[in-house]
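Down below is the structure, laid out as structure tokens.
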Amino acid sequence: MDIWKPEIKYLRYTNGFNVSELEDACFKFNYKFPKVGYCRVPSHAWCRNQGSFCATLTLYGKSKHYDKYFGVITGFTAFANTVEEAVNKLVFLAVDFITWRRQELNVYG
């Protein structure tokens, strides 16, 4: 089987479904505004058994000066049989990670 990953040129972006919850978390904890993309998974891809659609997001950090970004913190990919399920799963994972990371960083000051 060929290795497959979502490519930027094939992604469509959305702010529907529960993306507003993710936008709120990113704004609250000082991350770059999220761009959630989704695409159809090809039938020959190794991950097709995970679902027909893929949603993806790369999380970027922001500096305290608000004009520079730290760069990539992590990336998220979620698979499901509908676009809505994939995006909702991605938003849940990303918001959960953002709140977990905030709690862990607060432990160290």
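Placed from the backbone N, Cα and C atoms, the Cβ positions cover glycine too.
Secondary structure at LYS5 (variant position), as computed by DSSP, is coil. Long-range neighbours of LYS5 (variant position) (same chain, six or more residues apart, CB within less than 8 Å of its CB): none. In Swiss-Prot, the entry for natural variant LYS5 to Arg states: In strain: Isolate Yoo. The structure shown retains the original residue.
Quoted from Swiss-Prot, the note on natural variant SER43 to Ile is: In strain: Isolate BCQ.7373. Following the DSSP three-state reduction, the secondary structure of SER43 (variant position) is coil. Shown in sequence order, the list is empty: the chain has no residue 6+ apart in sequence with a C-beta less than 8 angstroms from the C-beta of SER43 (variant position).
The 10 Å shell around the Cβ of ALA45 (variant position) contains 17 further Cβ atoms across the protein chains shown. The note that Swiss-Prot attaches to the natural variant ALA45 to Val is: In strain: Isolate Yoo.
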